[in-house]
Amino acid sequence: MALRVAAFDLDGVLALPSIAGVLRHTEEALALPRDFLLGAFQMKFPEGPTEQLMKGKITFSQWVPLMDESCRKSSKACGASLPENFSISEIFSQAMAARSINRPMLQAAAALKKKGFTTCIVTNNWLDDSDKRDILAQMMCELSQHFDFLIESCQVGMIKPEPQIYKFVLDTLKAKPNEVVFLDDFGSNLKPARDMGMVTILVRDTASALRELEKVTGTQFPEAPLPVPCSPNDVSHGYVTVKPGIRLHFVEMGSGPAICLCHGFPESWFSWRYQIPALAQAGFRVLAIDMKGYGDSSSPPEIEEYAMELLCEEMVTFLNKLGIPQAVFIGHDWAGVLVWNMALFHPERVRAVASLNTPLMPPNPEVSPMEVIRSIPVFNYQLYFQEPGVAEAELEKNMSRTFKSFFRTSDDMGLLTVNKATEMGGILVGTPEDPKVSKITTEEEIEYYIQQFKKSGFRGPLNWYRNTERNWKWSCKALGRKILVPALMVTAEKDIVLRPEMSKNMENWIPFLKRGHIEDCGHWTQIEKPAEVNQILIKWLKTEIQNPSVTSKI
């Protein structure tokens, strides 16, 4: 029978360095006998303090004095000398602080889950009521988002290597032993699983374990794995009514300073799937919004409902309804225009602003914006989008074709006739009826976009393009203003529409602008180069938001 369940230990597998390794190092540093600390922690004393701890019969704070006393008695019995300031609590605090998530192993678990495996964490863990309990809480919070089940010994009253916990795992996952692969860093924990018929992998080092896991599951893990994305079913969804009959849908994760992620055309909150967990883990409250007209947000048909002035006002209302005085606004594509305007017209509500691909382009009050669009060949598709109903019919006819044609890397974006749409009578003219899915998306992800656009249609999203004159007149009111809030511009080398050179004069209007640049990247920056995007954003956010300079910028 084929494997369909993957069970992972926490310490030493999903979290490194292992506590056992730290205890071993401490034994050596204090010149203690081998296994003096490790033996106690590994429950070599049945019904002793550690077994009670792992079964949830006592808490960490109850366990510490018992272990301190046990260690002092053991030291006298074996003639070992403990330092006066010896503290099990301090040793464990240092061990917990040193641990971090083993990203390659987490990526492997995510890849298996994406392939259809049920994934589970099976760990001997404790009820942590210490003053450092937030360390364990943060790790478990992040990991639990990526697994179907979390089985902790302290919650179920059973520990590895007792056989009953493995039976509990099988019952919980509704699996047979020969359908399960189990990974642990202790052979003693694997033996009962192997005796029951599970496939077992002893994790001595991550690389070897992953090679073995690839072999037994028939799954090839990427050499340069992507950040772990969130899925629609694993995030919290919310709604804010910004005016009668109009609501905005958003996805939320994390705590800390608020970040509003704003997507472009034709996208969804889901386009930020690789950024949401990473930014939340970095210490931020992330709100990824379905922009007006998209997905589960309202999509009124009137063109004027999508005027930039109104869209910005509704973003302010969005913040008000959630009780958020200020937020970091990060936008891509059309939402890049929105976030720059938020910084110009509502700077008091903008803690910082960043745009992917879309530069700040102040209007020329002497030249009609439609003339500008007509003068730039690659903007021809925007002229095609102007007539209500025309582009809607083309894009809604076969949405699988639409999204597979749009979401492609810079190397094969030629499927779209962006510079000849009016001449050819469409933006999809000449594209295959059933294009192959690009390497930056999957069939399942394309299906989610289709599902979302079946709710909203393309009328609302296309209406963002149909307020050009109205937006121009409004934006002229900001002529002469400068953006003084912390700001970041991220350019993508191979974006054929929003080219990096279009941003070259931005420092004239944003004197303290920071920059990031991503090579070999096209228009769909967040999903084409998610690791690079995350690195740039988090570095900037930590500098500007979490550790800001005290120097005034005025």
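The chain as shown is numbered from 1 upward.
Just so it is clear, glycine is given a Cβ too, placed from its N, Cα and C backbone atoms.
At each noted position, the model has the original residue.
If you look up Swiss-Prot, you'll see Thr123, Asn124 marked as phosphate binding site. In three-state terms derived from DSSP, Asn124 (phosphate binding site) belongs to neither a helical nor a strand segment and is classed as coil. Sequence-distant neighbours of Asn124 (phosphate binding site) (same chain, 6+ residues apart, CB-CB distance under 8 A): Asp11, Met54, Ser153, Ile159, Lys160.
For the published mutagenesis Asp333 to Gly, Swiss-Prot gives the following note: Loss of epoxide hydrolase activity. Within its own chain, Asp333 (mutagenesis position) has His263, Gly264, Phe265, Glu267, Leu356, Asn357, Thr358, Leu498, His523 as residues 6 or more apart in sequence whose C-beta sits under 8 angstroms from its own.
Summarising the annotation, Swiss-Prot assigns active site, nucleophile to Asp333.
Record note (Swiss-Prot), mutagenesis Glu433 to Gln or Lys: Slight loss of epoxide hydrolase activity. The unchanged residue is displayed. The DSSP secondary structure for Glu433 (mutagenesis position) is coil. Sequence-distant neighbours of Glu433 (mutagenesis position) (same chain, 6+ apart, CB under 8 A from its CB) are Asn398, Arg401.
Long-range neighbours of Asp434 (mutagenesis position) (same chain, six or more residues apart, CB within less than 8 Å of its CB): Ser400, Arg401, Lys404. Swiss-Prot documents Asp434 to Tyr as a published mutagenesis change and attaches the note Slight loss of epoxide hydrolase activity.
Residues or ranges marked as active site, proton donor in Swiss-Prot (evidence: similarity to another entry): Tyr465. Taken residue by residue with DSSP, Tyr465 (active site, proton donor) is part of a helix.
Long-range C-beta contacts of His517 (mutagenesis position), restricted to its own chain and to partners at least six residues apart, with a cutoff below 8 Å, comprise Val490, Thr491, Ala492, Glu493, Pro500. According to Swiss-Prot, the experimentally introduced change His517 to Tyr is described as follows: Reduces epoxide hydrolase activity by 50%. Loss of activity; when associated with Y-521.
When secondary structure is read from DSSP and collapsed to three states, His523 (mutagenesis position) falls in the coil class. Counting every protein chain shown, the Cβ of His523 (mutagenesis position) has 24 other Cβ atoms within 10 Å. While the structure shown retains the original residue, Swiss-Prot records the mutagenesis experiment His523 to Asp, Asn or Tyr with this note: Loss of epoxide hydrolase activity.
Under the heading active site, proton acceptor, Swiss-Prot lists His523.
Around Gln526 (mutagenesis position), the C-beta neighbours below 8 angstroms that are at least 6 residues distant in the chain are Ser271, Trp272, Tyr274, Gln275, His332, Leu356, Val533. Annotation of the mutagenesis experiment Gln526 to His in Swiss-Prot: Reduces epoxide hydrolase activity by 80%; when associated with T-542.
Quoted from Swiss-Prot for the published mutagenesis Trp540 to Leu or Ser: Reduces epoxide hydrolase activity by 95%. Cβ-based neighbour count (10 Å, all protein chains) for Trp540 (mutagenesis position) stands at 21.
According to Swiss-Prot, the mutagenesis experiment Lys542 to Thr carries the annotation: Reduces epoxide hydrolase activity by 80%; when associated with H-526. Long-range Cβ contacts of Lys542 (mutagenesis position) within its own chain (separation 6+, distance under 8 Å): Ala282.
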Cα distance (Å, whole number) from Thr123 (phosphate binding site) to Tyr465 (active site, proton donor): 53
Thr123 (phosphate binding site) and Trp540 (mutagenesis position), distance between Cα atoms, whole Å: 36
Which of Thr123, Tyr465, the listed recorded positions, has fewest other Cβ atoms within 10 Å: Tyr465
DSSP state at Asp333 (mutagenesis position), helix/strand/coil: coil
DSSP state at Lys542 (mutagenesis position), helix/strand/coil: helix
